[in-house]
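Before any comments, here is the structure.
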Amino acid sequence: MSMPLHQISAIPSQDAISARVYRSKTKEKEREEQNEKTLGHFMSHSSNISKAGSPPSASAPAPVSSFSRTSITPSSQDICRICHCEGDDESPLITPCHCTGSLHFVHQACLQQWIKSSDTRCCELCKYEFIMETKLKPLRKWEKLQMTSSERRKIMCSVTFHVIAITCVVWSLYVLIDRTAEEIKQGQATGILEWPFWTKLVVVAIGFTGGLLFMYVQCKVYVQLWKRLKAYNRVIYVQNCPETSKKNIFEKSPLTEPNFENKHGYGICHSDTNSSCCTEPEDTGAEIIHV
């Protein structure tokens, strides 16, 4: 009876994932309604301007249909790479490995479920080993293993059979050893040990060895079952990768402190509708030598 050894608890249920997907869809619908209101306001404003009286030779404004909704809504959003939902206060996004782009963020609960199903502790893409912090639940909060009714019946029958078998083996060994001890006393009195004594001695040795092997195998199975129960009631928290967290801080710092002045005297970029060029400051200290 083979059973998986490593299992990790704190698994998010399908209801939690479906609720998170429902919240993300609700947010998308609200965002689309807001965009439609913005487009309608823009259309009414442009029609009022055209009715106010513009010369017929003037160029007509660009059609509103040319604007896409993706240009109004933000194109880059932090989403979970497993459930493709955004993070919130209840389930924030973490950066557990060196992956970048759309694979950079993941939910703690989604990652725990993936770790349990895949039985691995490293990223399948960048092969970075996750930084984990484990702790056991209090004993009063332990949960039963998720097993089918057939598996539970097999375990109960196995335990019952093992208890009966161990009792029979111990009783048989006790009887054989007692009889053997009596024959040894009789042999010491007569000075002769008959062949039944040696036969019983061999049977006792074989029974004792078989009982030890039986106990070892069954204890090993029960130890594995105990480890499985212990792992099921263990909570594992995956921490952020130190390198990615520092990188995120450095990437966000220039966005929070924009530089509006050209302090170093570098070239200033001018953009136009048709062309864009950069002009560099002239070097007034240079001298032209005619040969």
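Our numbering is plain: 1 for the first residue shown, then up by one each step along the chain.
Cβ atoms here come from the backbone N, Cα and C positions, even for glycine.
So, quick note: what you're seeing has the original residues, none of the substitutions.
Cβ-based neighbour count (10 Å, all protein chains) for C80 (Zn(2+) 1 binding site) stands at 24. In the three-state DSSP scheme, C80 (Zn(2+) 1 binding site) is classed as coil. Residues or ranges marked as Zn(2+) 1 binding site in Swiss-Prot (evidence: sequence analysis): C80, C83, H107, C110.
In Swiss-Prot, a mutagenesis experiment is listed as C83 to S, annotated with the note Strong loss of catalytic activity; when associated with S-80, S-123 and S-126.
According to Swiss-Prot, the feature Zn(2+) 2 binding site maps to C97, C99, C123, C126. C97 (Zn(2+) 2 binding site): 25 other CB atoms within 10 A of its CB, across all protein chains. Following the DSSP three-state reduction, the secondary structure of C97 (Zn(2+) 2 binding site) is coil.
In Swiss-Prot, a mutagenesis experiment is listed as W114 to A, annotated with the note Almost complete loss of ebolavirus restriction and IL7R degradation. W114 (mutagenesis position) falls within a helix when secondary structure is assigned with DSSP. Taking the Cβ of W114 (mutagenesis position) as reference, residues of its chain lying under 8 Å away and at least six apart in sequence are, in sequence order, I82.
Listed in Swiss-Prot is the mutagenesis experiment C123 to S, annotated as follows: Strong loss of catalytic activity; when associated with S-80, S-83 and S-126. Over all protein chains present, the Cβ of C123 (mutagenesis position) has 18 other Cβ atoms lying within 10 Å.
Under its mutagenesis entries, Swiss-Prot includes C126 to S with the note: Strong loss of catalytic activity; when associated with S-80, S-83 and S-123. Secondary structure at C126 (mutagenesis position), as computed by DSSP, is coil. Taking Cβ-Cβ distances under 8 Å and a sequence separation of 6 or more, the neighbours of C126 (mutagenesis position) in its chain are C97, H98, C99.
Recorded residues C110 (Zn(2+) 1 binding site) and C83 (mutagenesis position) have their alpha carbons 7 Å apart, per Cα-Cα distance. A Cα-Cα distance of 8 Å separates H107 (Zn(2+) 1 binding site) from C83 (mutagenesis position).
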